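Below: the structure, in structure tokens.
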Amino acid sequence: MLAASVLRLTLPLCWLVAPQPTQPERLFHSRDRSDLEPSPLSQAKPIADLHDAQSFLLKYGWSEIPSPKESAGVPVGFTLAQAVRRFQKANRLPASGELDSPTLAAMNKPRCGVPDTRLPPRAALPTPPALLTSLGLRPRARQKRFLQMLFPKPDGQQEDASDTGASRAFSKKTLTWRLVGDAYSSQLSGDEQRYIFRLAFRMWSEVTPLDFREDRTAPGTMVDIKLGFGRGRHLGCPRVFDGSGQEFAHAWRLGEIHFDDDEHFTPLSSDTGISLLKVAVHEIGHVLGLPHTYRVGSIMQPNYIPQEPAFELDWADRKAIQRLYGSCKGSFDTVFDWIRKERNQYGEVRVRFNTYFFRNSWYWLYENRNNRTRYGDPLQILTGWRGIPTQSIDAYVHVWSWGKDERYFFKGSQYWRYDSENDQAHTEDEQGRSYPKLISEGFPGIPSPLDTAFYDRRQQLIYFFKESLVFAFDVNRNQVLNSYPKKMSQVFPAIMPQNHPFRNLDSAYYSYAHNSIFFFKGNSYWKVVSDKDKQQNTRLPLNGLFPKKPVSEKWFDVCDVHTSTLNM
């Protein structure tokens, strides 16, 4: 059984600290690059024999570094067969321990240069220069530094998250990055590279509270994550790239990512070569503290898997990074289910719905079936909802009954009616009067601005919330009920004393996915006692509020991203 723990992927800083020109010359500017004569790509030497396989197993952590008393290339503590067997098992090959053709083929797959595993620690021993060369390291690299690269000690910025080898690499939530000016790729234009990297960082930001910002002006020592391309001996790094076909990139401790420019990196629109986006997302995962995993579907698999254009971070990758940096939190301006009618292949009308979360000028679509936000969200309200205010909406109400199907957005002292058929706000009503209208005109007796509102289909009432008061509005009579307004705590009493929002709700909505009403305030939510809850426990108060819970434990990955990446 493998007695090794996964290698911590936070390796020592290796970028040469040298003055950089304020505007370094780049390979590409805005000109066409067809006149350039690119240098021929170097090809990696394939792993073909026992010696190559030994070097591979050492380089990627499957066997231990030999001492001077042992012949170079012979693992310590584990035989070669044991190391091969462990590698085969991880790669879902028959664990024979024999260096057969399928095993050699697995070793020759394009892969990340970060080691896969870490064996039990041993005393620091000098390593023969020949072995360093076979591992892709410069012979002059000192053994102490080599061991630090493979087995880094925890520092003040790191904290173990679990026994999987993952460790938190940064203690702050806002991180800067830069594509180093003299280390652009010869494969793509500078604008393409930076766009791809912005998207790669955004994909991690969509599932964590981390905020990634490109910084092209600060001193290099102040930038958290630096990216660059090189060939062979590159960027002052002790690791030497092997040419096209095997190691395509590696990540280093304290925020460095190097890409082998001998590889055929391709842009988003290409279905050939190696996707720079996919490699970048993988290496950023290392810089943030995630190790390799051989789990199918993970972006952190060590080998490159081609022909996967629509890849995303899967559930386990999301949970792994959130164990290090936490889940996303934050209040919402409004939350609602958007109801739509569709006809199936038989012409039958089916009612569908999606949940939307609005915050500031952004919105997220929540896929209840998958229990996560839609890939690529958030988006700007401006681009998805035509004609309504572009930020800080107070409430959404869908009056839906046998005789009505009306949708309203509220902000300040005004409201807008939305046309779901044409996907835009109405500009005027049936009498030719223009929208937006004053809340006091369309909903007499309702104050403004509102905190929030929702429509209760059971009673055909709109509940409007203002500070500690609630107003029940009869949509059929177009008036507030005589006994209202009332205290929110009176209409929606707490089941547990003092466990109540009391005033200033952020949002309230009826969820068709959960058949329940929810109140939101800050990072918490309260579930309103439903008819089903009352049937199961008759002692529960009518419209009572169950104790609050964290929003992030029920609705996952509603995360902000940096404004520079909103329209990607």
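Note that Cβ sites are derived from N, Cα and C of the backbone, with glycine treated the same way.
Reduced to three states, the DSSP call for Glu283 (active site) is helix. All chains included, 26 other C-beta atoms sit within 10 angstroms of the C-beta of Glu283 (active site). If you look up Swiss-Prot, you'll see Glu283 marked as active site, on the strength of sequence analysis.
What Swiss-Prot lists as Zn(2+) binding site is Cys112, His282, His286, His292.
Counting every protein chain shown, the number of other Cβ atoms lying within 10 Å of the Cβ of Trp177 (mutagenesis position) is 23. According to Swiss-Prot, the mutagenesis experiment Trp177 to Leu carries the annotation: Miri mutant, animals exhibit visceral heterotaxy, with heart defects commonly associated with heterotaxy.
The secondary structure of Ile225 (mutagenesis position), as reduced to three states from DSSP, is extended strand. Packing around Ile225 (mutagenesis position) is summarised by its Cβ count: 23 other Cβ atoms lie within 10 angstroms of its Cβ, all protein chains included. Here the residue is the original one, but Swiss-Prot notes a mutagenesis experiment at this spot, Ile225 to Thr: Embryos have congenital heart defects with transposition of the great artery, 61% exhibiting situs inversus or heterotaxy and 39% exhibiting situs solitus. This mutation corresponds to the pathological variant 'T-226' identified in humans.
Long-range C-beta contacts of Tyr325 (mutagenesis position), restricted to its own chain and to partners at least six residues apart, with a cutoff below 8 Å, comprise Arg168, Lys173, Thr208, Pro209, Leu210, Leu288. For the mutagenesis experiment Tyr325 to Asn, the note given by Swiss-Prot reads: Koli mutant, animals exhibit visceral heterotaxy, with heart defects commonly associated with heterotaxy.
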Tyr325 (mutagenesis position): secondary structure state under DSSP, collapsed to three categories:
helix
Would you kindly give the Cα-Cα distance separating Trp177 (mutagenesis position) and His282 (Zn(2+) binding site), rounded to the nearest Å?
16
Measure from the CA atom of Glu283 (active site) to the CA atom of Cys112 (Zn(2+) binding site) and give the result in Å, rounded to a whole number.
8
